[in-house]
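Experimental mutagenesis is annotated in Swiss-Prot for Thr28 to Leu, with the remark: In TS7; temperature-sensitive. Quoted from Swiss-Prot, the note on the mutagenesis of Asp157 to Asn is: In TS28; temperature-sensitive. In Swiss-Prot, a published natural variant is listed as Trp58 to Ser, annotated In strain: ECOR 67. For Gln135 to Lys, Swiss-Prot lists a natural variant annotated as follows: In strain: ECOR 51, ECOR 52, ECOR 57, ECOR 59, ECOR 62 and ECOR 64. Quoting Swiss-Prot on the natural variant Gln153 to Arg: In strain: ECOR 67.
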Amino acid sequence: MSQPRPLLSPPETEEQLLAQAQQLSGYTLGELAALVGLVTPENLKRDKGWIGVLLEIWLGASAGSKPEQDFAALGVELKTIPVDSLGRPLETTFVCVAPLTGNSGVTWETSHVRHKLKRVLWIPVEGERSIPLAQRRVGSPLLWSPNEEEDRQLREDWEELMDMIVLGQVERITARHGEYLQIRPKAANAKALTEAIGARGERILTLPRGFYLKKNFTSALLARHFLIQ
């Protein structure tokens with residue numbers, strides 16, 4: 001097969017984006033990195049977002065870490081997902097930072113979570129630690145939007161979690177709350193505190209939180225589309 005080339009500007013259509021992603025399928029991260037002059041780190045301990053950055057280069061992504069989607073003109077978000085040898089997700093998937101203040105009037109329809117999950121390009125990548133990072137292969141991409149049932153499930157979880165935040169119960173939220181969507185602390189160190197609402201309506205300082213998709217949600221999603229048993 002002819003060697004793929006990175007997109008030098010953002011893709012103009014979903015078809016172009018998907019076609020480019022399909023070209024990467026089967027290549028190792030080391031091969032893709034070498035083709036664009038990147039050095040593959042030994043592991044992801046200090047470079048947690050490295051795989052995402054590499055694929056953004058190949059796919060012509062535009063957003064960086066800005067709040068809009070990675071492919072803003074198309075309204076598509078890129079999510080890499082580490083999978084085991086059976087194609088099952090190995091970890092939860094970060095969606096966006098959870099807003100802990102200023103939430104009056106926010107609805108599911110206008111929420112950042114729904115905005116980020118409206119249209120997602122999922123790219124599975126081999127993630128088992130026994131495989132050296134440079135030798136991990138990129139899998140077949142999937143362009144996905146939540147169906148009615150998935151949207152309902154995510155909405156219910158989001159509403160439950162946001163109610164707890166608004167009612168000053170952020171410190172009581174655990175990873176077990178929510179069936180498919182969870183909230184967890186998201187901070188590189190325990191000193192990075194942010195404002196939130198306390199139990200009596202007062203301002204408190206707490207760790208920043210992030211919304212994550214649980215593995216049971218992404219596992220069912222991948223299994224349904226790739227017919228994994």
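Backbone N, Cα and C atoms are what each Cβ position is placed from, and that goes for glycine too.
Swiss-Prot feature annotations superimposed on the structure.
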{"residue": "Thr28", "record": "mutagenesis position", "Cβ within 10 Å": "19"}
{"residue": "Trp58", "record": "variant position", "Cβ within 10 Å": "22"}
{"residue": "Gln135", "record": "variant position", "Cβ within 10 Å": "12"}
{"residue": "Gln153", "record": "variant position", "Cβ within 10 Å": "17"}
{"residue": "Asp157", "record": "mutagenesis position", "Cβ within 10 Å": "23"}
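In this structure the C-alpha atoms belonging to Asp157 (mutagenesis position) and Trp58 (variant position) are separated by 34 Å.
Of Trp58, Gln135, Gln153, all annotated as variant positions, the residue with the shortest Cα distance to Thr28 (mutagenesis position) is Gln135. Residue pair Trp58 (variant position) / Gln135 (variant position) shows a Cα separation of 18 Å.
For the pair Gln153 (variant position) and Gln135 (variant position), the C-alpha distance works out to 36 angstrom. In the three-state DSSP assignment, the secondary structure recorded for Thr28 (mutagenesis position) is strand.
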